[in-house]
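Inspection log for the structure reproduced underneath, given as structure tokens.
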Amino acid sequence: MAVQGSQRRLLGSLNSTPTAIPQLGLAANQTGARCLEVSIPDGLFLSLGLVSLVENVLVVATIAKNRNLHSPMYCFICCLALSDLLVSGSNVVDTLLLLLEAGALAARAAVLQQLDNVIDVITCSSMLSSLCFLGAIAVDRYISIFYALRYRSIVTLPRARRAVAAIWVASVLFSTLFIAYYDHTAVLLCLVVFFLAMLVLMAVLYVHMLARACQHAQGIARLHKRQRPVHKGFGLKGPVTLTILLGIFFLCWGPFFLHLTLIVLCPEHPTCGCIFKNFNLFLALIICNAIIDPLIYAFHSQELRRTLKEVLTCSW
């Protein structure tokens, strides 16, 4: 499956669709059917990447600055930010390489192709590690709620560091294999199963945490004989928070893995071909997730926000 010139080179070998038409509208696929195609300009990719890059650099710098944030939970959050940083950074570099290939450095296509292969490995490994750290954060929060008294003995900093190292090593290893054997159906299926496993893990853990929180709120309400007001107020906040958290995860990552699934199930079907045409949009959603992650997992912390102000004012 060759990489088309107008497609993102980020894992672009997965996209076997014809060259995209640069506008939002109805485009004809190989069978003449009409389908909606959303073109994402290079400038938009570059802008999204730069915003995410700056945002996640601030998260990493903030956690590194404050020793009070050197805990297992913030270790996972920092690594999530680092993964998103690499996704964004590789996107920025990839966009610049696309522009350079069309410009003065077109004669050095071989050098750019080698650099692009390295970027593909970095991008793929950072995407896998980002999913892993989202799962690790969910597990950490689950343990902190259901094993609160033993949390500090279960989730220690050395164990968190070993988990982080294992995630990075596994991500680099599997991403290298993925890039090398991208045309094997088993590889694509493994990626899809991995995404579904992370989705199920997060859904089960967060739903269980929500149920425990509801039970706790009801217990407090009965204790103070104010069951209805407390239950009503919490009943709105809890499900809404859970819906936003899981909804954003599925919205940003789901289309990309749907793309991989359809490559296996119906690579030649006209309807699937219409979905393939929006490959660039699916990648843009992943970059958007890298922008949203710090807002959900990092900036909700008052301590982190206070330290962020010090970082922005250069109070080191």
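Glycine is no exception: its Cβ is also placed from the backbone N, Cα and C atoms.
No substitution from the list is modelled in this structure, which keeps its original residues.
Here the residue is the original one, but Swiss-Prot notes a natural variant at this spot, Val93 to Leu: In Isolate Urko. Counting only same-chain residues six or more apart in sequence, the Cβ atoms lying under 8 angstroms from the Cβ of Val93 (variant position) belong to Ile119. According to DSSP, Val93 (variant position) sits within a helical segment.
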